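S.K.: What Swiss-Prot records for this protein is below:
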type	residues	note
BINDING	230-238, 418-423, Asp496, Arg624	ATP binding site
MUTAGEN	His511 to Arg	Results in a shift of the pH optimum to a more acidic pH without affecting substrate specificity
Amino acid sequence: MTGTPKTQEGAKDLEVDMNKTEVTPRLWTTCRDGEVLLRLSKHGPGHETPMTIPEFFRESVNRFGTYPALASKNGKKWEILNFNQYYEACRKAAKSLIKLGLERFHGVGILGFNSAEWFITAVGAILAGGLCVGIYATNSAEVCQYVITHAKVNILLVENDQQLQKILSIPQSSLEPLKAIIQYRLPMKKNNNLYSWDDFMELGRSIPDTQLEQVIESQKANQCAVLIYTSGTTGIPKGVMLSHDNITWIAGAVTKDFKLTDKHETVVSYLPLSHIAAQMMDIWVPIKIGALTYFAQADALKGTLVSTLKEVKPTVFIGVPQIWEKIHEMVKKNSAKSMGLKKKAFVWARNIGFKVNSKKMLGKYNTPVSYRMAKTLVFSKVKTSLGLDHCHSFISGTAPLNQETAEFFLSLDIPIGELYGLSESSGPHTISNQNNYRLLSCGKILTGCKNMLFQQNKDGIGEICLWGRHIFMGYLESETETTEAIDDEGWLHSGDLGQLDGLGFLYVTGHIKEILITAGGENVPPIPVETLVKKKIPIISNAMLVGDKLKFLSMLLTLKCEMNQMSGEPLDKLNFEAINFCRGLGSQASTVTEIVKQQDPLVYKAIQQGINAVNQEAMNNAQRIEKWVILEKDFSIYGGELGPMMKLKRHFVAQKYKKQIDHMYH
């Protein structure tokens, strides 16, 4: 649906909603205690009865009470809470938050790695009439201070002493709304208004059930429940206000479109919960369907994730592209150790897997005997080695997945479905599922939502605009930014560019703010160029196109290297794939330093050949890469070039490597 008529239809749909309210609310608000007009459809998907989060949770507890909900590892043993226990713990936490002085529509901040305590505090905050405010564990003290004051955080949950010290380093006068801090991991040092988790959970004993019920009953589906702070890759983080209805409606929509089954799903929680994608798939969807959530170890992103996957065998797995790329590299490394028949079988199976799954993607379900053999001999073993042998939904989100990785997994019978969404759309807006996906597409629009491509060019590329029950309430205390995002007819303008094919599959081509405009006035979207560079030159880990307002395009390149498993810092040593690339050229280099300091002629020549191949596919001379430089370290969360969800922070990179960029232009 790419035309504007849908705008009018969407606007008419609103007439059915909130008709009991004396003053009809608007589609947006910037007030923490504000109410919005819900975007209910007249009938069908999108017309479901609005629910508050307490109603939503209570309904699930009635259906799944004794089923396992949360699993936390204590030593070698998994400790399980069922849905009854989970709900009671949330009520207990809510009473304690009230006792500590949580005010209505004020924040409860959560700073730490995923855990049962994170979930219980998040839900408890909402039951108690506050707002759940996730804070990235990687945030600086300055960003934490901004979020705490902006969200009016009354109570803060921190994981450990390291996070506590970060907060204590902030002058107390700059943390005015904060009344108490709870720490949920030992050891713990004594401090004023600091509580251990166990002590905190006992604080609310004197609060009667009736008092909590009054707060719960006073809540409305069109009021704010969750604040998601954008990671601030381009400036000050914005507080995205999500209503009860945003959360409860989209949890149901995702469940239906992913074809998830009640009481049968298992997920592993490891991505930062302050990001809406992780929060939706780890907290809210499992409540909706009675799924079991296992908590990964805190060092999951540094190497232990696959061990957890092998132990718990999730049925649904969501990863960001860099996670899938790491797993891709691991499988390739292991397969390279195979010899003789085993190696031949792997190549044979991949060829069959790619052909069969490519046809399946187009709706042709032909499974020859050779495919069934490949499944038994190779695919099942690869999946078992990754802990994905029970998994039916393989998902990638937050950034585009590169083609090589997508095709590699497709050939191994692991079709990765990409999704597209924003914090402002409460998570996914389009999804791919096992029966409905295309390589490099973000899938189709969620049932009950609407899409519009605004100001399309001759190629059908336009700004992706969104409509539905999942559209956020507004940015907290920021009317200007809210009205820039939501137009007069209620469409959310994403700032992302995309196109739709004839079947309704969405392809995201870039971001309006990321488009480079050269000194000659040429518009160049960087992502397609960067993706092609990584495809043509296998030793390249990250590529960032530079050239805004400059006379030609240049590129920052990083090489694939090993990572420090404890800190996540990129090491100097090249990884397995990069070393293989070098040996194939006849280079004996084993470190980034050897290649960069000596300007290894074999590697530099191969990179230039790759750049030449990319330039041959350029639409015109203005889109050609004229110069490039290899940086001494790969991009990472540790170095600040990547955000918490491993998204490239272009503005930060441009500042950090200004000297190298300037050198290419002077």
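Backbone N, Cα and C define each Cβ position, glycine as well.
Although substitutions are noted, the structure shown does not include any of them.
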S.K.: Any same-chain residues 6+ apart from Gly421 (ATP binding site) with CB under 8 Å of its CB? Would you list them in sequence order, or say none?
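M.R.: Listed in sequence order: Ile276, Ala277, Gly397, Gly427, Pro428, His429, Thr430.
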S.K.: For the recorded positions Thr230, Ile236, Glu418, Asp496, His511, work out the Cβ neighbour count at 10 Å and name the residue with the minimum.
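M.R.: Each of the recorded positions Thr230, Ile236, Glu418, Asp496, His511 was scored by Cβ atoms within 10 Å; lowest is Ile236.
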S.K.: What's the CA to CA span in angstrom from Glu418 (ATP binding site) over to His511 (mutagenesis position)?
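M.R.: Answer for this pair: 17 Å between alpha carbons.
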S.K.: Which of the binding-site residues listed here (Thr230, Ile236, Asp496) have a Cα atom within 10 Å of the Cα of His511 (mutagenesis position)?
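M.R.: Near His511 (mutagenesis position), where near means Cα within 10 Å, the binding-site residues are Asp496.
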